[in-house]
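> Sharing a structure, written as structure tokens. Questions coming.
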Amino acid sequence: MFQTGGLIVFYGLLAQTMAQFGGLPVPLDQTLPLNVNPALPLSPTGLAGSLTNALSNGLLSGGLLGILENLPLLDILKPGGGTSGGLLGGLLGKVTSVIPGLNNIIDIKVTDPQLLELGLVQSPDGHRLYVTIPLGIKLQVNTPLVGASLLRLAVKLDITAEILAVRDKQERIHLVLGDCTHSPGSLQISLLDGLGPLPIQGLLDSLTGILNKVLPELVQGNVCPLVNEVLRGLDITLVHDIVNMLIHGLQFVIKV
């Protein structure tokens, strides 16, 4: 007759043995899936988001807002500042007959610089990226004549940066900056406030015309070198994943 105590001991030993074997490696010929690549690349949408986040963070940490705040607008507008006779001369000539002494404008101050959400599109052939960098600033035009601000303007401008994957002489592939320019038609200038007694509309129209001529290239010339610097400092893993997609023309910027 089989002893109950022996049965208990048998099952106890069996359970202990199975527990021990549970910690052993699974043989390679079994059909369980193997994790041969634990560090999987980001999904396409995740890759695009990681790129825009990295660029945005790099621009901010690289001093973009300070660059915008210190744009040398007054140096360009005042007499002798980069144009024949200076642009302020033409601007002030239209209103000084109404307001004597307005030629004493001494300051055009940039305030509240902003970097808005970056945009990203991919070329139809899949080999290029175009990053839209939307920027915002406020301009304050001051004069000692009235001891206050004449005008406050809100300005928005987009910079578009082309990103390419290129192969160097050592056959290494890098992300590089292609064309970097202001987006045509993206400059927006709006009046925030101005002193009522002054001929604001005439001053605004003249100043807007001048800013349309000089501001886009001024911003472009100061921001694009920083974009190039940020691009060279991107995380190597992120760069590798993006280069792989661009070289093979694979679409990973998903439009929703």
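Glycine too: its Cβ is placed from the backbone N, Cα and C atoms.
Heads up, here are the entries from Swiss-Prot:
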MUTAGEN   Ala48 to Cys  Forms an artificial disulfide bond. Negligible effect on surfactant activity; when associated with C-253
MUTAGEN   Ile76 to Cys  Forms an artificial disulfide bond. Reduced surfactant activity; when associated with C-214
MUTAGEN   Cys180 to Ala  No effect on surfactant activity; when associated with A-224
MUTAGEN   Val214 to Cys  Forms an artificial disulfide bond. Reduced surfactant activity; when associated with C-76
MUTAGEN   Cys224 to Ala  No effect on surfactant activity; when associated with A-180
MUTAGEN   Val253 to Cys  Forms an artificial disulfide bond. Negligible effect on surfactant activity; when associated with C-48
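Are these features on the surface or tucked inside, and what touches them?
Under the DSSP three-state reduction, Ile76 (mutagenesis position) is assigned to helix.
Take the CB of Cys180 (mutagenesis position) and look out to 10 A: across all protein chains shown you find 20 other CB atoms.
Of all Cβ atoms in the shown protein chains, 16 besides its own fall within 10 Å of the Cβ of Val214 (mutagenesis position).
Mapped onto three states, the DSSP output places Cys224 (mutagenesis position) in helix.
A coil conformation is recorded for Val253 (mutagenesis position) in the three-state DSSP classification, outside any helix or strand. Cβ neighbour count for Val253 (mutagenesis position) (all protein chains, 10 Å cutoff from its Cβ): 20.
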> Take the C-alpha atoms of Cys224 (mutagenesis position) and Cys180 (mutagenesis position) and report the distance between them in angstrom, rounded.
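It is 6 Å, counting Cα to Cα.
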> Using C-alpha atoms, which one of the mutagenesis positions Ala48, Cys180, Val214, Val253 comes nearest to Ile76 (mutagenesis position)?
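So, of the listed mutagenesis positions, the one sitting closest to Ile76 (mutagenesis position) is Val214.
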> Work out the three-state DSSP category of Cys180 (mutagenesis position).
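For Cys180 (mutagenesis position) - judged by DSSP and reduced to three states - the answer is strand.
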> Using Ala48 (mutagenesis position) as the reference point, find which of the mutagenesis positions Cys180, Val214, Val253 has the shortest Cα-to-Cα distance to it.
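The smallest Cα gap between Ala48 (mutagenesis position) and any of the mutagenesis positions is with Val253.
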> Can you tell me the CA-to-CA distance separating Val214 (mutagenesis position) and Cys180 (mutagenesis position), as a whole number of Å?
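Spelling it out, the Cα of Val214 (mutagenesis position) and the Cα of Cys180 (mutagenesis position) are 17 Å apart.
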